[in-house]
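A.B. asks: I have a structure here, written as structure tokens, and I will follow up with some questions on it.
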Amino acid sequence: MSIIEFWLEAKATIDRLIEQFLNSNRDWDLVDISSYILKDGKRFRGTLNMFFTVALGGDIKDSYGGALAIEILHSASLALDDIVDLDATRRGDKAAWVVYGNRKVIFITNYLIPTALRIIQTSYGDDALNTSIELWKDTSVGALRDMYDNSDYIRTIELKTGSLFKLSTVLSAYASKHYNTKQQMLDVGKYLGIIYQVIDDFVDYKTKKVEEIDGSAKQLFKYYREGKLEEYVRSVYLEYKQKYDELISNIPFQSKYLSEIRSLPEFLANGLLKEANIDKI
């Protein structure tokens, strides 16, 4: 099965898990807001968790708790980001705060986030919970650096984006019971997250006016101004793809998945580029 086929099947499964999660909480007064926040989405992060779980020899059903929790955390973080950034659209529709207002969205995300962490603890234990809390803290630090510190672009995107990718991949070590691969799987997520975000920031320069650029992409302006944006982005992509390739050679993945594992950086990058009608870097 190709990674695209796996993603399509995993996405359908994650959508079903989210629907079941919402149906089990029909007593919420704010269930409609939760449904709105969690709807749609590419489900890349949850898919990575499911994919690496089976690649490590685990049962895909053991990844369901992690995949669900990751997508809840990701969607909640986006809803909060939209409030902070005053972004009026999300996933092709109005942002949740535009529809429901800031207060309700903040209240419901404050419920969703600990609920997701509880799912992780219930599914994989206290060590997985502690790891998840530390990564969620890193996400918050990354958001602060994104807004107020332009000193280290790579560190910013590792924290801002890489942390949830790291959560996606490290939970596969727990789900597959390959606990000895925990640090390696954290690094897998780190490298994929950096690759994903640098391409995403590059796309911003190709699809927006310069004055509309915000977030971590603003830290790339000096390369844009000097006419070196493509060169820099390509160098980051190749550097972290090489690190990723070297790393996965030392992880006990099942051989039948190795080809698709190696293709993941290209899959993530090309997905972002093609969505923006960009052929290549």
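Note that Cβ sites are derived from N, Cα and C of the backbone, with glycine treated the same way.
Here the original residues are kept at every noted site.
Source: prediction; values computed, not measured.
Straight from Swiss-Prot, here's the annotation block:
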- Lys42, Arg45, His74, Arg91: isopentenyl diphosphate binding site (BINDING)
- Asp81, Asp85: Mg(2+) 2 binding site (BINDING)
- Asp81, Asp85: Mg(2+) 1 binding site (BINDING)
- Tyr124 to Ala: Generates the same C30 product as the wild-type (MUTAGEN)
- Leu164 to Ala: Generates only one C5-prenyl unit longer C35 product (MUTAGEN)
- Tyr174 to Ala: Generates the same C30 product as the wild-type (MUTAGEN)
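I'd like to know what surrounds each of these features in this structure.
C.D. replies: Note on Arg45 (isopentenyl diphosphate binding site): other Cβ atoms within 10 Å of its Cβ, all shown chains, come to 26.
Asp81 (Mg(2+) 2 binding site) counts 16 other C-beta atoms within 10 Å of its own C-beta, drawing on all protein chains shown. Mapped onto three states, the DSSP output places Asp81 (Mg(2+) 2 binding site) in helix.
In the shown protein chains, 14 other C-beta atoms lie within 10 A of the C-beta of Asp85 (Mg(2+) 2 binding site).
When Cβ atoms from all protein chains are considered, those within 10 Å of Tyr124 (mutagenesis position) total 23, not counting its own.
Non-local contacts of Leu164 (mutagenesis position) by the CB criterion (under 8 A, 6+ apart in sequence, same chain) comprise Arg45, Ile70, Leu73, His74, Ser77, Leu135, Thr139, Gly193.
The local packing around Tyr174 (mutagenesis position), expressed as other Cβ atoms within 10 Å of its Cβ over all shown chains, amounts to 27.
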A.B. asks: Quick check on the binding-site residues Lys42, Arg91: which one has the highest count of other Cβ atoms within 10 Å of its Cβ?
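C.D. replies: Of Lys42, Arg91, the one with the most crowded Cβ is Lys42.
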A.B. asks: Check the DSSP secondary structure of Leu164 (mutagenesis position), expressed as helix, strand or coil.
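C.D. replies: For Leu164 (mutagenesis position) - judged by DSSP and reduced to three states - the answer is helix.
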A.B. asks: Could you measure between Tyr124 (mutagenesis position) and Arg91 (isopentenyl diphosphate binding site) for me? Cα positions, answer in whole angstrom.
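C.D. replies: The Cα atom of Tyr124 (mutagenesis position) is 30 Å away from the Cα atom of Arg91 (isopentenyl diphosphate binding site).
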A.B. asks: Per DSSP, to which secondary structure element type does His74 (isopentenyl diphosphate binding site) belong, with helix, strand and coil as the options?
C.D. replies: helix
A.B. asks: Asp81 (Mg(2+) 2 binding site) to Arg91 (isopentenyl diphosphate binding site): how many Å between their Cα atoms?
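C.D. replies: With the alpha carbons as reference points, the distance is 13 Å.
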A.B. asks: Rounded to a whole angstrom, what is the largest C-alpha distance between any two of the residues Lys42, Arg45, His74, Arg91 that the record assigns to isopentenyl diphosphate?
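C.D. replies: Largest pairwise Cα separation, rounded: 15 Å.
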